[in-house]
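A.B. asks: The note that Swiss-Prot attaches to the published mutagenesis Glu23 to Ala is: Does not affect the No-Go Decay (NGD) pathway. Annotation of the published mutagenesis Glu26 to Ala in Swiss-Prot: Does not affect the No-Go Decay (NGD) pathway; the original residue is retained in the structure shown. A mutagenesis experiment is reported in Swiss-Prot for this position, Asp27 to Ala, and the note states: Reduced No-Go Decay (NGD) pathway. According to Swiss-Prot, the mutagenesis experiment Pro216 to Ala carries the annotation: Reduced No-Go Decay (NGD) pathway. One mutagenesis experiment catalogued in Swiss-Prot, Tyr300 to Ala, is accompanied by this note: Reduced ability to trigger the No-Go Decay (NGD) pathway, reduced ability to promote degradation of non-functional rRNAs; when associated with A-361. What Swiss-Prot says about the mutagenesis result for Glu361 to Ala is this: Reduced ability to trigger the No-Go Decay (NGD) pathway, reduced ability to promote degradation of non-functional rRNAs; when associated with A-300. Here Swiss-Prot notes a mutagenesis experiment, Glu361 to Arg, with the remark: Reduced ability to trigger the No-Go Decay (NGD) pathway, reduced ability to promote degradation of non-functional rRNAs.
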Amino acid sequence: MKVISLKKDSFNKGGAVITLLPEDKEDLFTVYQIVDKDDELIFKKKFTSKLDEAGKKKSTDLVKLKIKVISEDFDMKDEYLKYKGVTVTDESGASNVDIPVGKYLSFTLDYVYPFTIIKQNFNKFMQKLLNEACNIEYKSDTAAVVLQEGIAHVCLVTSSSTILKQKIEYSMPKKKRTTDVLKFDEKTEKFYKAIYSAMKKDLNFDKLKTIILCSPGFYAKILMDKIFQYAEEEHNKKILDNKGMFFIAHCSTGYLQGINEVLKNPLYASKLQDTKYSKEIMVMDEFLLHLNKDDDKAWYGEKEVVKAAEYGAISYLLLTDKVLHSDNIAQREEYLKLMDSVESNGGKALVLSTLHSLGEELDQLTGIACILKYPLPDLDEDDGEE
């Protein structure tokens with residue numbers, strides 16, 4: 001992400017004017033978390049106009065527009081973020097020239113033209129999101145291939161989601177006769193070669209630190225041997241010079257949940273300790289463990305968590321990005337104060353993306369939860385109850 005300028009709004013306390021140029025899908029997700037309904041956007045859009053009555057001659061102009069946001073449409077996998085809004089008055093006179101106020105327009109973000117966000121409410125969480133988006137070390141540095149016989153999934157693991165880049169599926173023949181064995185071996189070779197080709201196409205080996213190959217049985221080990229074999233045959237230096245980034249892990253399935261199994265497995269913690277998402281999985285796993293044990297060290301729900309924070313008892317505060325993107329600005333500010341309170345008492349605050357299975361799970365538990373430093377029973381009872 002390129003932050004071209006960020007100015008606090010002198011007329012609107014708590015507001016800001018930010019000019020950005022997103023560079024990848026992670027940046028789109030950052031913008032999605034920052035822009036709220038009723039914020040204003042200034043952007044450039046191409047308009048095609050007819051010059052004659054026959055409509056044969058046309059001109060395409062790049063027009064500067066300003067809209068107030070009504071709604072958004074976001075798809076992480078397809079790198080798609082679109083805002084719908086209505087044109088508003090631009091006091092500077094630079095935008096909406098020859099475009100009437102009140103006209104409904106849409107704006108799809110791209111990686112070519114910078115755009116400006118005029119926010120009514122810009123808080124420290126949004127500032128943190130921008131800082132992280134500009135930090136290349138914080139970007140996705142982990143890929144994973146999870147497989148079993150005849151099926152494989154090539155994925156990127158980011159702080160905001162597990163992105164399926166390509167699914168490879170082959171129908172494997174049954175080995176009843178000698179000819180079937182030969183067919184099986186041929187199909188197996190094609191299967192592994194297809195995975196290798198998908199990895200070359202969809203993964204940027206220059207930016208990755210870790211590539212997880214995981215499977216039940218020995219499929220992951222065979223895949224790694226095949227990857228290095230094919231790389232030797234092609235003299236693929238990007239792979240041959242980075243053999244150390246590959247590691248093999250065991251999981252129970254060749255589907256996406258197999259990646260989650262690996263990320264939360266303590267056996268692989270040392271190899272994954274530098275990845276942000278691995279930390280989130282381990283904390284969420286600990287929360288669910290305490291919840292299942294019913295040992296009064298894990299609570300969810302706003303009332304219970306706020307009460308635990310008042311005691312200074314929170315070790316980890318867990319929030320979804322959805323609650324921090326709430327239309328209720330006052331409630332959003334209360335959650336930010338809660339994060340400050342927890343951190344000032346030595347705890348840590350984690351924000352989980354609802355595009356990940358972790359965030360989805362927390363969202364089903366009210367979107368706010370905590371792990372305590374010590375057990376606190378009866379947090380769910382009213383203060384006046386005996």
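Indices start at 1 and increase along the chain as displayed.
Heads up, the Cβ atoms here are built off N, Cα and C, so glycines get one too.
Don't expect the noted substitutions in this model, because it carries the original residues.
For each listed feature, how buried is it and what is near it?
C.D. replies: When secondary structure is read from DSSP and collapsed to three states, Glu23 (mutagenesis position) falls in the coil class. In sequence order, Met1, Lys2, Tyr111 are the residues of the chain that are 6 or more apart from Glu23 (mutagenesis position) and have a CB within less than 8 Å of its CB.
In sequence order, Met1, Leu20, Ala133 are the residues near Asp27 (mutagenesis position), counting only same-chain partners six or more apart with C-beta under 8 A.
Taking a C-beta cut-off of under 8 angstroms and a sequence separation of 6 or more, Pro216 (mutagenesis position) has the following same-chain neighbours: Gln148, His250, Cys251, Ser252, Thr253, Gly254, Gly258. Pro216 (mutagenesis position) carries neither a helix nor a strand DSSP state and counts as coil.
Close to Tyr300 (mutagenesis position) in the fold, though at least 6 residues off in sequence, lie Leu291, Leu362, Leu365, Thr366, Ile368, Ala369, Cys370, each with a CB less than 8 Å from its CB.
In sequence order, Met284 are the residues near Glu361 (mutagenesis position), counting only same-chain partners six or more apart with C-beta under 8 A. Annotation note: Glu361 (mutagenesis position) sits in a helical segment as assigned by DSSP.
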A.B. asks: Please report the three-state DSSP label of Tyr300 (mutagenesis position).
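C.D. replies: Tyr300 (mutagenesis position) sits in a strand per DSSP.
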